[in-house]
Amino acid sequence: MTVRVGINGFGRIGRNFYRALLAQQEQGTADVEVVAANDITDNSTLAHLLKFDSILGRLPCDVGLEGDDTIVVGRAKIKALAVREGPAALPWGDLGVDVVVESTGLFTNAAKAKGHLDAGAKKVIISAPATDEDITIVLGVNDDKYDGSQNIISNASCTTNCLAPLAKVLDDEFGIVKGLMTTIHAYTQDQNLQDGPHKDLRRARAAALNIVPTSTGAAKAIGLVMPQLKGKLDGYALRVPIPTGSVTDLTVDLSTRASVDEINAAFKAAAEGRLKGILKYYDAPIVSSDIVTDPHSSIFDSGLTKVIDDQAKVVSWYDNEWGYSNRLVDLVTLVGKSL
């Protein structure tokens, strides 16, 4: 059955999700159709930003408008909505939408996201950490907990999707006692181009000119997908002046001592086995630009593994936009199978 999707919020994640879907459709791995997108931006601007992207380049198909309410992408047509009144006012039932990808960043708690269900959708996937959701899923880590009964689902954050596979391999193979992480993260639209007011006075500073320390909920969110690690991990983010391509540095105390070679071997086995497609293993001395448009959630850099006694440090890269958007497509596919 083709899963019919509505996108609420056609910004960076909404558009990246759609491009990732097109890529997976070409590979024959996604039986998903986007039937509508809701955004208060005018349609000509939405079509232009879908066609031309500073990171992903030009979309290799025609993008245009049909009438005043349809965006045409190749042979596909997307009903363009501009509903401001909130999720409950959207015509998902009339459009036969099965799953809504909620990517505005505004409706991340269950009470607000439930409006999509009231409007006729069967499931809601929130493209961010959420509050009071039915379940948070990190693919490859706890997707086996999805049983079809959960209706409001969080795809966690891009950083949690990178961190969780690292934590899973280390905890499964050696046991994690406790740990700290840092994500060196590309800037995002939540930061300022120039110095200006912001509730976070570090994010108030010019994103392209500074390394900006700030918070991340990724480490604490691990407890949502790996309950045995609740309260055992913490950390923060350093936002840096690049548009995409981030890296997570995780240092943990292990229950069982392991050498660098043993740790790397465990990650290589996981990348070739149970986490294939989620975790990637690299021997090469790569830098951030090398992983842009890589669809994996977590790209393990074996050359950066360090060990002192029972303490281990591992590093994994991730395209915080493209990798995450591909997991959104995968999660829509997973949820669609339960409909």
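Every residue gets a Cβ built from N, Cα and C, even glycine.
Keep in mind that this structure shows the original residues, not the substituted ones.
Keep in mind that what you see is a predicted model, and the values were worked out from it rather than measured.
Non-local neighbourhood of C158 (mutagenesis position): S246, Y318, N320, E321, G323, Y324, each in the same chain, at least six residues away, with C-beta under 8 Å from its C-beta. For C158, the entry in Swiss-Prot reads active site, nucleophile.
A helical conformation is recorded for I13 (NAD(+) binding site) in the three-state DSSP classification. Summarising the annotation, Swiss-Prot assigns NAD(+) binding site to R12, I13, D39, R84, S127, N320.
Under the DSSP three-state reduction, R239 (D-glyceraldehyde 3-phosphate binding site) is assigned to strand. The D-glyceraldehyde 3-phosphate binding site annotation in Swiss-Prot covers S157, C158, T159, T188, R203, T216, G217, R239, and the record cites similarity to another entry as its basis.
Following the DSSP three-state reduction, the secondary structure of C158 (mutagenesis position) is helix. For C158 to A, Swiss-Prot lists a mutagenesis experiment annotated as follows: Loss of dehydrogenase activity.
C162 to A appears in Swiss-Prot as a mutagenesis experiment; the accompanying note says: Same dehydrogenase activity compared to the wild-type. C162 (mutagenesis position) is surrounded by 32 other CB atoms, counting those within 10 A of its CB over all protein chains shown.
Quoted from Swiss-Prot, the note on the mutagenesis of H185 to A is: Loss of dehydrogenase activity. A sphere of 10 angstroms centred on the C-beta of H185 (mutagenesis position) encloses 25 other C-beta atoms. Under DSSP, H185 (mutagenesis position) is assigned to a strand (E or B) in the three-state scheme.
Nearest Cα neighbour of S127 (NAD(+) binding site) among the listed binding-site residues (S157, R203, T216): S157. Cα of T216 (D-glyceraldehyde 3-phosphate binding site) to Cα of H185 (mutagenesis position): a span of 10 Å. When Cα-Cα distances from H185 (mutagenesis position) are compared across the binding-site residues R12, D39, G217, R239, the shortest belongs to R239. Neighbour count (other Cβ atoms within 10 Å of the Cβ, all protein chains): 15 for T188 (D-glyceraldehyde 3-phosphate binding site). Cβ neighbours of R203 (D-glyceraldehyde 3-phosphate binding site) (same chain, under 8 Å, six or more residues apart in sequence): D190, Q191, N192, V212, T214, R239. The maximal spread of the D-glyceraldehyde 3-phosphate binding site, taken as the longest Cα to Cα distance among S157, C158, T159, T188, R203, T216, G217, R239, is 19 Å.
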